[in-house]
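To start, the structure under review is shown below, and the notes come after it.
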Amino acid sequence: MGYRIEMATRNPFDIDHKSKYLREAALEANLSHPETTPTMLTCPIDSGFLKDPVITPEGFVYNKSSILKWLETKKEDPQSRKPLTAKDLQPFPELLIIVNRFVETQTNYEKLKNRLVQNARVAARQKEYTEIPDIFLCPISKTLIKTPVITAQGKVYDQEALSNFLIATGNKDETGKKLSIDDVVVFDELYQQIKVYNFYRKREMQKNQIQPSVSSGFGFFSLNFLTSWLWGTEEKKEKTSSDMTY
């Protein structure tokens, strides 16, 4: 009898209900790349980060302002479609610790990424193209990156080189830390700068190849012409001298 009373009066927002969501949200945040958005940290209604999270008796989480606006016209949960009222919502401020931490990680990542792009712009338009700039070199293959990918920590690799390396090492990077190909995303901004670098480098190489050949050809032509002219002049002189002697 006591067991039934306990179940009947059990608070739907008990600690186990919230703690489960917190554990799963923290795990997803830790495994998510800063360029992605963890679903458990966003509101299913407005798709934005949770700023004023509330939790329903079934364990669904929303931004308070968004769910209240929803309930003005619909008296049901957007996901389960079961009856729901404003009184059923429970504040969930504990989740903000995870949300704010991930947002901070995203901000720091974007700053690092922007610095990389700025450095790449400078490197792509350098005056000399004798050596490949370090920012365009893959730390694994030591060659020019073809398809750049970036980790959550801002480390850049060539996609194919990294994929082959991780297969060989059992998903460990060159320092021995765990890393899988799913932990990286394509770095399109850097790819665009590599294209610019390749364009200028190719143009510079063609320029250096054409100029010596044109110069050498002109020099060879001039030398032959001068030699022929001098030789012809000498022959003419000898003939004239011979005629006069005769």
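Keep in mind that glycine also has a Cβ here, set from the backbone N, Cα and C atoms.
What Swiss-Prot records for 36-109 is domain 'U-box 1'.
For the mutagenesis experiment Ile45 to Ala, the note given by Swiss-Prot reads: Loss of ubiquitin ligase activity. Following the DSSP three-state reduction, the secondary structure of Ile45 (mutagenesis position) is coil.
Per Swiss-Prot, the feature domain 'U-box 2' maps to 131-204.
Ile140 (mutagenesis position) falls outside any helix or strand according to DSSP and counts as coil. Within its own chain, Ile140 (mutagenesis position) has Tyr157, Asp158, Ala161, Leu162, Phe165, Glu174 as residues 6 or more apart in sequence whose C-beta sits under 8 angstroms from its own. Under the heading of mutagenesis, Swiss-Prot lists Ile140 to Ala and annotates it as follows: No change in ubiquitin ligase activity.
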